[in-house]
Amino acid sequence: MGIPKFFRYISERWPMILQLIEGTQIPEFDNLYLDMNSILHNCTHGNDDDVTKRLTEEEVFAKICTYIDHLFQTIKPKKIFYMAIDGVAPRAKMNQQRARRFRTAMDAEKALKKAIENGDEIPKGEPFDSNSITPGTEFMAKLTKNLQYFIHDKISNDSKWREVQIIFSGHEVPGEGEHKIMNFIRHLKSQKDFNQNTRHCIYGLDADLIMLGLSTHGPHFALLREEVTFGRRNSEKKSLEHQNFYLLHLSLLREYMELEFKEIADEMQFEYNFERILDDFILVMFVIGNDFLPNLPDLHLNKGAFPVLLQTFKEALLHTDGYINEHGKINLKRLGVWLNYLSQFELLNFEKDDIDVEWFNKQLENISLEGERKRQRVGKKLLVKQQKKLIGSIKPWLMEQLQEKLSPDLPDEEIPTLELPKDLDMKDHLEFLKEFAFDLGLFITHSKSKGSYSLKMDLDSINPDETEEEFQNRVNSIRKTIKKYQNAIIVEDKEELETEKTIYNERFERWKHEYYHDKLKFTTDSEEKVRDLAKDYVEGLQWVLYYYYRGCPSWSWYYPHHYAPRISDLAKGLDQDIEFDLSKPFTPFQQLMAVLPERSKNLIPPAFRPLMYDEQSPIHDFYPAEVQLDKNGKTADWEAVVLISFVDEKRLIEAMQPYLRKLSPEEKTRNQFGKDLIYSFNPQVDNLYKSPLGGIFSDIEHNHCVEKEYITIPLDSSEIRYGLLPNAKLGAEMLAGFPTLLSLPFTSSLEYNETMVFQQPSKQQSMVLQITDIYKTNNVTLEDFSKRHLNKVIYTRWPYLRESKLVSLTDGKTIYEYQESNDKKKFGFITKPAETQDKKLFNSLKNSMLRMYAKQKAVKIGPMEAIATVFPVTGLVRDSDGGYIKTFSPTPDYYPLQLVVESVVNEDERYKERGPIPIEEEFPLNSKVIFLGDYAYGGETTIDGYSSDRRLKITVEKKFLDSEPTIGKERLQMDHQAVKYYPSYIVSKNMHLHPLFLSKITSKFMITDATGKHINVGIPVKFEARHQKVLGYARRNPRGWEYSNLTLNLLKEYRQTFPDFFFRLSKVGNDIPVLEDLFPDTSTKDAMNLLDGIKQWLKYVSSKFIAVSLESDSLTKTSIAAVEDHIMKYAANIEGHERKQLAKVPREAVLNPRSSFALLRSQKFDLGDRVVYIQDSGKVPIFSKGTVVGYTTLSSSLSIQVLFDHEIVAGNNFGGRLRTNRGLGLDASFLLNITNRQFIYHSKASKKALEKKKQSNNRNNNTKTAHKTPSKQQSEEKLRKERAHDLLNFIKKDTNEKNSESVDNKSMGSQKDSKPAKKVLLKRPAQKSSENVQVDLANFEKAPLDNPTVAGSIFNAVANQYSDGIGSNLNIPTPPHPMNVVGGPIPGANDVADVGLPYNIPPGFMTHPNGLHPLHPHQMPYPNMNGMSIPPPAPHGFGQPISFPPPPPMTNVSDQGSRIVVNEKESQDLKKFINGKQHSNGSTIGGETKNSRKGEIKPSSGTNSTECQSPKSQSNAADRDNKKDEST
């Protein structure tokens, strides 16, 4: 089955089955199952197409362990954790494995040859062969040992792993991983005490898992997988902590599917049972192909196979006497009914594919299916002459009977009857007469005694209470039906139709003949071969169905053909009795020899290798050097049929037998079968567990894990429990967190909705849901609803219901909200009229919600009369009494009222408030907690006992060192000095670029090339619509975008490298320009060559760009290396710790790791902060300390990049930025910030000490203030104002633009804050004067942040981190030119500055203190901090038609001598002046304004920077245009 296509198709047809995992907003699961080969694929196939990047086995093992732990921490299973690696597969699967591995080896060899031809540097040593992921290889044996070590480590050290049952099925246990999982679930389900509402989650990438999950009939079942993207693949792979994961909920899939079949429920001839329909659907889907059988011809998902299968299956259900799938056994007779309907699809394909289609349509239109469809579209019938004549004789009689209503109580002999002519050949016309009579409300009677047929009025079909109007409508309908028959297409006689049918059938047989001849090398003349082929395929359907429902029926059976029979021939294989011989699986080495190509011979034992390459080998023909591929109607290369021979089992075993004695003892062990293993925690066990990888993993000094064999007894088919078990909860009664459509009423229909689930609108039908507004139906007013639910919990985010607190309700005219106040009169429910802004927000939300629900979810919510504002629940926090209360997000969500659910059947236990629990239960004796006191904030603490029922006795550990290392903060300051940011209007002014052009060229600037394709020729450093930036190149604060000196250099490089193109691009308007219009005098070839050079240059420029959210930031690569170097020395010199015992400690002075998630998520972090990991579960040992080197927002959570003091098993090197594996990205809720101590608890003693310190500081401040005289303050203020006016007048005189307008002090607003004025330094032109002019910035108007959220806090942290300081040189050396970019290397290219991360460090900036070698860019965890060098110029390939002046030199801020301090309050005229200069100083040439003076750039100082701003009209227009470009 085409995995991505099937997943995409069902996701677009049933749009809401996918749920993005966001923190804890997913259901709880009892059991988690891992199809481990999906993980192996992700961890080893990351760079399949790039032979220049290689992974060592040690790196692969570490990545696999990290991936497993990440999935465990994501789902957090409560009972069972089952890991299954593919063992030896059944022969039915082995043929597919053989084809795939031969194809993989061929592709790898081609990729290597291509890289060598391109001159790419190939790493030394053998590359990792992905074919080693096959049972029996050395790699798999090592993997098993490493995974066993990993399990022992996690159970010994991780509390969460100890609480569940761990079962591991390695490669030495026969069977595919996914089917081992299904066998395990079958055993669970068949136990008498099995809970039918067990919550299952399977991780895996195979689409077959969807069918396997459905076959269990478990409603609480979900599939976990990574985010799927379609279209062009991104070369940069996300790090694990930034990888999005989705849950595909089978509960919703089941409900959507039931909507598909509800239309036939009342028409079926037997009892409707959705669970049985589901079983039949699974069988039906086998014919589009799977791992064991090829798809039936022309049945391709991307060519409309799915709706065909559904529709033909529905038709078959209406015309058969029961279900096809009888608990895993196929009812072949009923299967034949469905195949008969499916054959109509084949006839349609034949009619489309016939060579002479035009002749076919004209000559055979009367009997072809396509001709019948055309007649149906225009309402035409096809009749022979005699049939039309017969209608003419019936019509007068019928019209006479319809002159008046007939009584429904007429005796039978009085019912109007018309005897048909006796000479009528009823054999030829009986079927036609039946259809005609049914359409006209008649029925046919036959008198055997008279030998005649008659038409009789069907009075039973007439409503006995029919009104006169209804009678007339019936008469008119009959008249129209007769007219349709009389206007039919007429054929002379039946012989003519028979002749056409004969021609049709002959051409159809010829069409099938060509298929069998081309694909299977025999023809339809070989009737026996066609029948054998059909029997093999039907046998295969039964094998697969047994495999799904009962387990492997035969290890040796396989389908011995590469292609399937034609659908119409499949019925020839139904007449058989199907039995299977169980046999036994291949040994691991037999499978290796059966599936591996000769190119992978190093993966098998040396003794067997000659059998592959020796020409005298009896099985040499099993290993061809090349294999043919046949796409067979598919579009993707990987879907092609690999035409490789099938392995003869007998020949293979006989050839290997003589070499078995040459195997080493280790190889003999690898060739044996093993057992599943079960692991458990036993505190009494305490021993040493040796590490299989001493250089990567350390020994487990205190191993508390017990390992045993896990043995299950195979089930007989009679012991298996099929279908949905009794008392399983469905629909609105499902367990908390599991989604259901049925919590709201709706109607459904299939529509071409262009649903946008992925990146493009769907071309297929989607199930569209029309919501019924129950509140409107029940006449519930907004006031009634508000009084009942305001400030209380309701449920939103349907169908994924989540608890939320209703805070307000509005219809756009009136707002209903809850008011809290100490005044009882003002407390409670209130109403107020909506203001203008409220009305705008309401209309905006209304329009966006209608559009979003309709297009993304295929939900039509109807008229939106009210919108609910809610705060979603985030968790529980402990109050001062020890009880737990709900916490809600401070960020509001908005939902249409009709999608709000008032209550649910099963509440989520995770969010139930509870009172205080006994202190000894909350803090068990000897348990570990975190100390929050001033003495050792974040220190490891042990519970020793209880002073009272509310106070603790504890022992706190504190390191001997007095303070935490500050290297992170020190390096942060250095980074701030290296990279300076400038507001967009300053960059625009300095580079003489229009603001709108600057905005587009630094984001997405689309042009149309000669082929009509849209090409982005912008440097993508900012993404307004996506709320993202490129780290180190751009940032956004509340007042607009700012660019770093690195971006300025790129823009200059762009203009210098492609001056003519840059100039012409700067002159276009808002429309997307066409390349030919930009260069009308240039040949298309030369213009396209130029564009190719630009594309290569831009690709090189942006190859290491890291797009992150606006709230993200990181230290540079050099600084991270310096922090690591310092921390390694620091950690090595820590000399022990001291312990202090404390008594009468209140609960709030300690933090319980198991219940602190919601509290810790509210923390703020900054670069350089010291943190401590405080969870007793996860990837890091509890109480591990580290330094924050980066952070980014992930959806609604905050991910912190931490460089830990010690190496950790699950750690990484941040993509090469670290020398050791001590880096990791973690959710903020796992960490406690010990630099910014936000939860510190002060005892009475510490409070007194703190108060004394404050008093001392106040006295010092008062002393300093007393020395200042008011007169001096006034004189300084006067001087600042005078200098500001001098500066403004000076600039005006300098440009000959005299303007007497006074400075408007009020235009910038006033600053009521009492904080000292911010200072910004500007430099006056040296040739005029060196006098410093000082202007106060106290009255700068701050733009408030929109949301008081964690993201907003981090935004502040990012924006404020660049403090005022010395600027850096803007001229950064150019790195060497890549070999594949037009233009070649340039002189002096080796003089490159040290590569920083994620940007270059300018000359003079301090590099690594120990003189480490330059760090090369690598792939790394998000945000990726790769070195980003400025690329070299590339010639455009043809002459420059217009002279282009060189750009003006940039001001070197670092060389500024005297500095000008600008008063922002006095600078509004300066802003107006700059704006006027931008627009009125004449036309521009090549992006440079005529008559303009060379500009200077002043660095920005973060969010609160005080540089002048261009008028809002310019910046807003630029941002709007940029946003529009991004959405194009």
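Placement of Cβ uses the backbone N, Cα and C atoms for every residue, glycine included.
These numbers come from a predicted model, not from an experiment.
In this view, N37 (mutagenesis position) is surrounded by 19 other Cβ atoms within 10 Å of its Cβ, with every protein chain counted. DSSP assigns N37 (mutagenesis position) to a helix. Looking at Swiss-Prot, the entry for mutagenesis of N37 to D says: Strongly reduces exonuclease activity.
On its own chain, H41 (mutagenesis position) has I133, L205 as residues at least 6 apart in sequence with a Cβ closer than 8 Å to its own Cβ. The mutagenesis experiment H41 to R or D is recorded by Swiss-Prot, whose note states: Strongly reduces exonuclease activity.
Taking a C-beta cut-off of under 8 Å and a sequence gap of six or more, D86 (mutagenesis position) has these contacts in its own chain: M36, N37, P135, H171, G175, E176, G177. For the mutagenesis experiment D86 to G, the note given by Swiss-Prot reads: Strongly reduces exonuclease activity.
A mutagenesis experiment is reported in Swiss-Prot for this position, D206 to A, and the note states: Abolishes exonuclease activity in vitro. The local packing around D206 (mutagenesis position), expressed as other Cβ atoms within 10 Å of its Cβ over all shown chains, amounts to 23.
Just so you know, the Cβ of D208 (mutagenesis position) picks up 21 other Cβ atoms within 10 Å once every protein chain is counted. Experimental mutagenesis at this site is recorded by Swiss-Prot as D208 to A, annotated: Abolishes exonuclease activity in vitro.
One mutagenesis experiment named in Swiss-Prot is L592 to P, and its note says Strongly reduces exonuclease activity; when associated with Y-710. DSSP classifies L592 (mutagenesis position) as helix under the three-state reduction. A C-beta separation below 8 Å, combined with a sequence spacing of at least six in one chain, links L592 (mutagenesis position) to T134, P135, G136, T137, L603, I604, F608.
Other C-beta atoms found within 10 angstroms of the C-beta of Y710 (mutagenesis position) number 18, with every protein chain shown included. According to DSSP, Y710 (mutagenesis position) is assigned to a strand segment. Looking at Swiss-Prot, the entry for mutagenesis of Y710 to C says: Strongly reduces exonuclease activity; when associated with P-592.
In sequence order, S743, L744, L899, V900, V901 are the residues of the chain that are 6 or more apart from W798 (mutagenesis position) and have a CB within less than 8 Å of its CB. Listed in Swiss-Prot as a mutagenesis experiment, W798 to R is described as follows: Strongly reduces exonuclease activity; when associated with D-1024; F-1043 and P-1197.
Under its mutagenesis annotations, Swiss-Prot gives E1024 to D the following note: Strongly reduces exonuclease activity; when associated with R-798; F-1043 and P-1197. Under the three-state DSSP scheme, E1024 (mutagenesis position) falls in the coil class. Its Cβ placed at the centre, E1024 (mutagenesis position) has 23 other Cβ atoms within 10 Å.
Following the DSSP three-state reduction, the secondary structure of Y1043 (mutagenesis position) is strand. One entry in Swiss-Prot concerns the mutagenesis experiment Y1043 to F. Its note says: Strongly reduces exonuclease activity; when associated with R-798; D-1024 and P-1197.
According to Swiss-Prot, the mutagenesis experiment S1197 to P carries the annotation: Strongly reduces exonuclease activity; when associated with R-798; D-1024 and F-1043. S1197 (mutagenesis position) falls within a strand when secondary structure is assigned with DSSP.
The Cβ of Y1043 (mutagenesis position) has 27 neighbouring Cβ atoms from other residues within 10 Å, across all protein chains displayed.
For the pair Y710 (mutagenesis position) and Y1043 (mutagenesis position), the C-alpha distance works out to 61 angstrom. With respect to S1197 (mutagenesis position), the closest of these mutagenesis positions in Cα terms is E1024, chosen from D206, D208, E1024, Y1043. With a 10 A radius on its CB, S1197 (mutagenesis position) counts 16 other CB atoms from all the protein chains. A distance of 44 Å separates the Cα atom of Y1043 (mutagenesis position) from that of D206 (mutagenesis position). Of the recorded residues, E1024 (mutagenesis position) and D206 (mutagenesis position) place their C-alpha atoms 36 Å from one another. In the three-state DSSP assignment, the secondary structure recorded for D208 (mutagenesis position) is helix.
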